[in-house]
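OK, Swiss-Prot features for this one:
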- T70, T71, E88, Y89, D113, A114, D133, I134, A135, Q136: S-adenosyl-L-methionine binding site (BINDING)
- T70 to A: Loss of RNA methyltransferase activity. No effect on affinity for S-adenosyl-L-methionine (MUTAGEN)
- E88 to A: Loss of RNA methyltransferase activity. No effect on affinity for S-adenosyl-L-methionine (MUTAGEN)
- Y89 to A: Strongly reduced RNA methyltransferase activity. Reduced affinity for S-adenosyl-L-methionine (MUTAGEN)
- D133 to A: Loss of RNA methyltransferase activity. Strongly decreased affinity for S-adenosyl-L-methionine (MUTAGEN)
Amino acid sequence: MKELMRNVYLLDDTLVTKSKYGSHYGEKVFDGYREWVPWRSKLAAMILKGHRLKLRGDERVLYLGAASGTTVSHLADIVDEGIIYAVEYSAKPFEKLLELVRERNNIIPLLFDASKPWKYSGIVEKVDLIYQDIAQKNQIEILKANAEFFLKEKGEVVIMVKARSIDSTAEPEEVFKSVLKEMEGDFKIVKHGSLMPYHRDHIFIHAYRF
C-alpha cells in the first residue's frame, strides 16, 4: 500500500481513502478503506493524474457543488478532524447528501445557490480551502465571490472546469486559456492539468489567494 496524501492510498492499483464508514455510492470497502472511483470523482482523477494536496486533516473546507456527496464523502475522510461546508442547490441530490451527513459529524449541508454566498455568510466561517465543481458558465465569478466572503488570506482553491459548460461552441483549450486568464488577477496558479482519461474536456486548477 502506497500513501499518496493524508488518508489517501493506492491499494494495488485502486485509489482508496482510510475510513471508518461504509459505502456511500456503491463503492467497494476493504477493511477500513473505501474505494475512490476516479470516473465518479474529479478530485480522485486529479490525484491519480499526479497532483496532490498538502492537507493536515483539520482544515475548514467550503465545497461548492456538493451534489449527492460522492467526493464530499472522501474529502471528509481526509479532513476527518476538520469541517466541510457542503453547498448544493438541487433538492434531489441534496437528499442523498443528507444521508451521508447523518453518519458524519464533520459535514455541514447547505441547501443554497452558490452564486449567492451572502445568503449563507452567517453560517460559514473563514475557510482554508474552497473546492468547486459547478458546471455553470459563470463558475469563475462564483468562485471569486465565495473567496471574497470566506477564503482566508493565502487560502487555497481547487476548481474543476468543464469546457462545454462555459462555451459549447469553442475549442476546450481556448476555454481553458480564458478561464486561467480570468483567475490570474485574484489567484496564483499552482498547477492545472487535464483530467483525461477519466473526465473528457475537463481540467483541474489548483491555486491560492494573494
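Using the three backbone atoms N, Cα and C, a Cβ is placed for every residue, glycine included.
Keep in mind that this structure shows the original residues, not the substituted ones.
Help me picture where these features are in the structure shown.
There are 27 other CB atoms within 10 A of the CB of E88 (mutagenesis position), with all protein chains counted.
On its own chain, T70 (mutagenesis position) has H24, Y25, R40, S41 as residues at least 6 apart in sequence with a Cβ closer than 8 Å to its own Cβ.
Reduced to three states, the DSSP call for E88 (mutagenesis position) is strand.
For Y89 (mutagenesis position), the same-chain residues that are 6 or more apart in sequence and have a Cβ closer than 8 Å to its Cβ are L111, F112, D113, A114.
Cβ-based neighbour count (10 Å, all protein chains) for D133 (mutagenesis position) stands at 21.
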Pairwise over T70, T71, E88, Y89, D113, A114, D133, I134, A135, Q136, annotated as binding S-adenosyl-L-methionine, what's the top Cα to Cα distance to the nearest Å?
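Across T70, T71, E88, Y89, D113, A114, D133, I134, A135, Q136, the two farthest Cα atoms sit 19 Å apart.
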Determine the Cβ neighbour count for D113 (S-adenosyl-L-methionine binding site): the number of other Cβ atoms within 10 Å of its Cβ.
12
Might you list, by sequence position, any residue in that chain lying six or more from A135 (S-adenosyl-L-methionine binding site) with a Cβ less than 8 Å away from its Cβ?
G65, K162, S165
Measuring Cα to Cα, tell me the gap between D133 (mutagenesis position) and E88 (mutagenesis position) in whole angstrom.
10
